[in-house]
Amino acid sequence: MFEGFERRLVDVGDVTINCVVGGSGPALLLLHGFPQNLHMWARVAPLLANEYTVVCADLRGYGGSSKPVGAPDHANYSFRAMASDQRELMRTLGFERFHLVGHDRGGRTGHRMALDHPDSVLSLAVLDIIPTYVMFEEVDRFVARAYWHWYFLQQPAPYPEKVIGADPDTFYEGCLFGWGATGADGFDPEQLEEYRKQWRDPAAIHGSCCDYRAGGTIDFELDHGDLGRQVQCPALVFSGSAGLMHSLFEMQVVWAPRLANMRFASLPGGHFFVDRFPDDTARILREFLSDARSGIHQTERRES
């Protein structure tokens, strides 16, 4: 996987971020979600690398990145901390400004980065998510049943870690295959093996739990403080039409107050449509990124 890409471990302060870098052109950061890692992009990144310098990175707590012990206030696993990690990664690699595509937790990290560091994010694509604040504020019995793991994973340590650790494959495969609206056949075997390596690591189990603990505490508070703020860069809301998120929320309506310059796209499949439809995913991302770049250039010409 990732033939022609360079594997890097980059020190960004208190953690080290694992990434792969390949291609040439404007910088593009691809971020994964739960319960995956950077290998979710293995069949998409090469399709973008002829036009972009593509960086696929593991979030802290996932894959080959550092997995610190969670702090009592959960701040070291907040999306603010994760966004800071990834921004510093890109700056260390030589990119002050870049396009950002994030799936699931990576999309939440991207949304936070676009709020905290708007000068760094040229365009933002959020894949199959709604804002963290809305996920907690608009809970009904259907949302609670579909997203039960949000509440289980944020329980105090070490309870969820021990439950998951007793049989990690059953837990995580239940998430992956259930939300994906498909079985194991919908995933590349090499990618699945990389996910399983992560699932079986107790430090990664702890990291993902800490991620969700932050979601229900500090991330919610930060998002509440930013109600009314809009991301100004070009933005794409991209979902799987057979997924739970798409069926439970009017995604365009939910995102419209938060993204000033938004478009919407969807593909068949569930939450993990990137794995199932890499060619179509890359095509839609290329179209969005091309239009975003054209709009940025037009704005820069008007301002010069």
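For all residues, glycine too, the Cβ spot is worked out from N, Cα and C.
At each noted position, the model has the original residue.
Around the Cβ of D104 (mutagenesis position), the same chain contributes H32, G33, F34, Q36, L127, D128, I129, H271, each under 8 angstroms and 6 or more positions distant in sequence. DSSP classifies D104 (mutagenesis position) as coil under the three-state reduction. The annotation active site, nucleophile is assigned in Swiss-Prot to D104.
According to DSSP, H271 (active site, proton acceptor) is assigned to coil rather than to any helix or strand. Per Swiss-Prot, the feature active site, proton acceptor maps to H271.
Of all the Cβ atoms in the protein chains shown, 25 others lie within 10 Å of the Cβ of R105 (mutagenesis position). As annotated by Swiss-Prot, fluoroacetate binding site applies to R105, R108, H149, W150, Y212, with the evidence given as similarity to another entry.
Feature annotation from Swiss-Prot assigns domain 'AB hydrolase-1' to 26-151; the stated evidence is sequence analysis. Across the domain 'AB hydrolase-1' (26-151), DSSP assigns 53 helix, 23 strand, 50 coil.
Of all Cβ atoms in the shown protein chains, 22 besides its own fall within 10 Å of the Cβ of F34 (mutagenesis position). The note that Swiss-Prot attaches to the published mutagenesis F34 to A is: Abolishes enzyme activity.
Record note (Swiss-Prot), mutagenesis D104 to A: Abolishes enzyme activity. The unchanged residue is displayed.
Listed in Swiss-Prot as a mutagenesis experiment, R105 to A is described as follows: Abolishes enzyme activity.
Per Swiss-Prot, mutagenesis W150 to A, F, K, Q, R or Y is noted as: Abolishes fluoroacetate dehalogenase activity, but does not abolish activity towards chloroacetate. Around W150 (mutagenesis position), the same-chain residues six or more apart in sequence whose CB sits under 8 Å from its CB are M135, Y212, G215, G216, listed in sequence order.
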Among the recorded positions R108, H149, H271, which residue has its Cβ surrounded by the fewest other Cβ atoms within 10 Å?
H149
Would you mind pulling the DSSP three-state label for Y212 (fluoroacetate binding site)?
helix
Excluding R105, R108, H149, W150, Y212 themselves, the fluoroacetate site's Cβ centre has within 8 Å the residues F34, D104, L153, D211, G215
Record-annotated fluoroacetate contacts R105, R108, H149, W150, Y212; largest Cα to Cα distance in whole Å is 17
